[in-house]
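**Student:** The NAD(+) binding site annotation in Swiss-Prot covers M49, G173, M174, G175, D193, S198, N239, A240, Q260, V270, Y318, and the record cites experimental evidence as its basis. One entry in Swiss-Prot concerns the mutagenesis experiment R450 to A. Its note says: Loss of activity.
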Amino acid sequence: MQAEKTPRNIKAARGTTLRCKGWQQETILRLLENNIENGERPEDLVIYMNAAKAARDWDCFDAIVRTLKTMEADETLVVQSGKPVGLFRTHAFAPRVLLANGNVAGRWAGDANMFELEKRGLTILPGMTAACWQYIGSQGIVQGTYQSFVSAAEQYFGGSLAGRIILTAGAGGMGGAQPLAGKMAGAATLVVDVDPVSLERRLNTGYLDVIATSVDDALARIRTLAAEREGGSVGIVGNAADVFEALHRKELRPDIVTDQCMVDPYRGYVPSGLSPAEAAQLVRTDPEQALALAAATLARHARAMLRFRDDGAVVFEYGNTLRARSVAAGVPEAGELPSFVTLFIRPLFCRGIGPFRWIAASGDPKDIAAIDGIIESTFAEGHMIRQWIPMARKYIQFQGLPARIGWLGHGERSKLALLVNEAVADGRISAPIAFTRDHLDAGSVASPYRETEKMQDGSDAVSDWPLLNAMLACSNGASLVALHSNGDKSASAGQTAIADGTPMAAFKLKSVLDADTGIGVIRYADAGYEVARETRALHGLGIEIGGGE
């Protein structure tokens, strides 16, 4: 199978005309197309992270599309690391698509071996939502990033980020949420990225306000925003290590410092002095030299962040393994930095609250507006989703198929989904709605450097939980179920359930979504978190062990 270099203009189909034999298959096909439409490098099927792919290659993509268009409503497509390998007669209640992406056994899952397996066309880096067709653009993590910044304000800055400066790096498909999230939280946010294309994309989609022409220009702009106590964002093109050092020399003292660069040297971390294209070429021709140069740059990058910390900034990693890689590069103090999960997100996970999302298969923004209305008439005024929806309407542009992210907890996701299914059935919503989520959720991931870092009981690396999550999703009839690994660093599960207005969809939605959040609550209760134990008791989840017969 040959890589295709001529770009295709892949766009998700809109409207209510079917190309497949049912709305379940059609919606999944549109989600795949939507991934490509929103991808950072669609000509290579790369969606984000400079490497996370939607399919192994274009031949595999075409075979997936062809199968989705012709398969029956009682068949299941099986995909192995972006390659369709089988179509099986199952039953109407079974998932239509099962995917296992990037899973490599234990000691063979390190960076170098994974990179070699990718080069040989045997696996892919799946990301969390790229290879299972659940990506909705940078919006996918904007609320979680916003929530982290707001929580930082509450914990460290008296409840407000007005007049505060956030410094960060990385403006790709994931990191691109940071400047908008910081602006929404009221901060003056400065984001550095070595790739001008990434910053231009964020500018064009409303996630970034302006791109500075130099470090001095960026400093002047960000200081003006902070002095005026206005939320806003500034981008600057440059290597994070170089720019962070320059900003420190010029006496910028940010209040919050974090980072969402792709720090994997094989897949996108750019050494100082090289362009992204030059770095990619060096990885191909001399990977050992690329690794050495990247490690030297990353060490400078981490030391700059530590200097900001020593000057009083709140500094934390945003889940990109910067700390572990910096420690390996000779900066042991980087391991002292906390994670955004342990600082801000874990209390939400204990209540089953996480990044739920819904996508309008019709492509009609009116369908999302209808769901906004359902939310506003269903959830109490003080609920975080009620606070979020007006902000999302104001600030977030749709990318590809109209979609929303909204953090909801146990029982709340199914409550919304059932009301939406009714609206599809009676025509208030014009076509099916796909409900899915990030893999960053309570019960769907084992990631000792991120979601499950420093678990109370030491169960950081126990990966039974995402496996159980995926098996539950299959048992309950999710339309699509995926199991992913990020090399030797994490394992995760994803699922999509489709509201097509039918009674069967209603049954599936209730079962799938309640089990998804329920296993998350149980996971944290099992680890000893009191809030999770209270939530488990409130909802009658779990099994009591001990205490007699």
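Quick reminder: no glycine exception, Cβ is built from N, Cα and C everywhere.
Keep in mind that this structure shows the original residues, not the substituted ones.
Remember, it's a predicted structure, so these values are computed and weren't measured experimentally.
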**Student:** Which of M49, M174 (the binding-site residues) has the most other Cβ atoms within 10 Å?
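**Tutor:** Max Cβ neighbours within 10 Å, all protein chains included: M174.
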**Student:** If you measure C-alpha to C-alpha, which of M49, M174, D193, N239, Q260, Y318 (binding-site residues) come within 10 angstroms of R450 (mutagenesis position)?
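**Tutor:** Within 10 Å of R450 (mutagenesis position): Y318.
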**Student:** Please name the residue among the recorded positions D193, N239, Q260, Y318, R450 whose C-beta has the most neighbouring C-beta atoms within 10 angstroms.
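**Tutor:** In terms of Cβ crowding, the pick is D193.
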**Student:** Taking the residues M49, G173, M174, G175, D193, S198, N239, A240, Q260, V270, Y318, which the record names as binding NAD(+), find the longest CA to CA distance and state it in Å to the nearest whole number.
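**Tutor:** Farthest Cα pair among residues binding NAD(+): 18 Å.
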